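Enquirer: Copied straight from Swiss-Prot:
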{"type": "MUTAGEN", "residues": "L20 to A", "note": "Makes no gas vesicles, decreased interaction with GvpL"}
{"type": "MUTAGEN", "residues": "D22 to A", "note": "Mix of cylindrical and spindle-shaped gas vesicles, still interacts with GvpL"}
{"type": "MUTAGEN", "residues": "V25 to A", "note": "Unstable gas vesicles that do not float, still interacts with GvpL"}
{"type": "MUTAGEN", "residues": "E39 to A", "note": "Very few gas vesicles, still interacts with GvpL"}
{"type": "MUTAGEN", "residues": "A74 to D", "note": "Does not make gas vesicles, still interacts with GvpL"}
Amino acid sequence: MSDPKPTRSQGDLAEMLEMLLDKGVVVNADIAVSVGDTELLGIELRAAIASFETAAEYGLEFPTGTDMERVESAANISPDQSDPASETQSETESTNPLSDDSTPTASTSAEETK
């Protein structure tokens, strides 16, 4: 009898990771721990996973200290395209497939912050 062989190659994982970072994905998770009818613990998780280049294209928020010039040059976008204050809410909603109503993004307009 022959030894079992893996059905997946390492290339599959690399390709999947490349696609995930290239396209991006939003993770929404609601976790509740209950005993009977009493909820003891509730966790709401909202996360966007994407490469810096993809996140810059869609206007997602970056951590403090991120070298924005490097991100903008890697994503081939101009600084005014990545500035969230320069976008309107309608432009953001129509061009941002990574976000939904419950997912926070950096693309807030000046009208939203007032």
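Using the three backbone atoms N, Cα and C, a Cβ is placed for every residue, glycine included.
Heads up, this one's the original sequence, none of the swaps are in it.
From a predicted model like this one, the values you see are computed outputs, not experimental measurements.
Are these features on the surface or tucked inside, and what touches them?
Expert: Taking a C-beta cut-off of under 8 Å and a sequence gap of six or more, L20 (mutagenesis position) has these contacts in its own chain: I49.
D22 (mutagenesis position) counts 11 other C-beta atoms within 10 Å of its own C-beta, drawing on all protein chains shown.
If you draw a 10 Å sphere around the CB of V25 (mutagenesis position), it holds 12 other CB atoms from the protein chains shown.
A strand conformation is recorded for E39 (mutagenesis position) in the three-state DSSP classification. Its own atom aside, the Cβ of E39 (mutagenesis position) has 10 Cβ atoms within 10 angstroms in the protein chains shown.
Counted within 10 Å of its Cβ, the other Cβ atoms near A74 (mutagenesis position) come to 13, all protein chains included.
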Enquirer: Relative to the Cα of E39 (mutagenesis position), which of the mutagenesis positions D22, V25, A74 has the closest Cα?
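Expert: Closest by Cα: V25.
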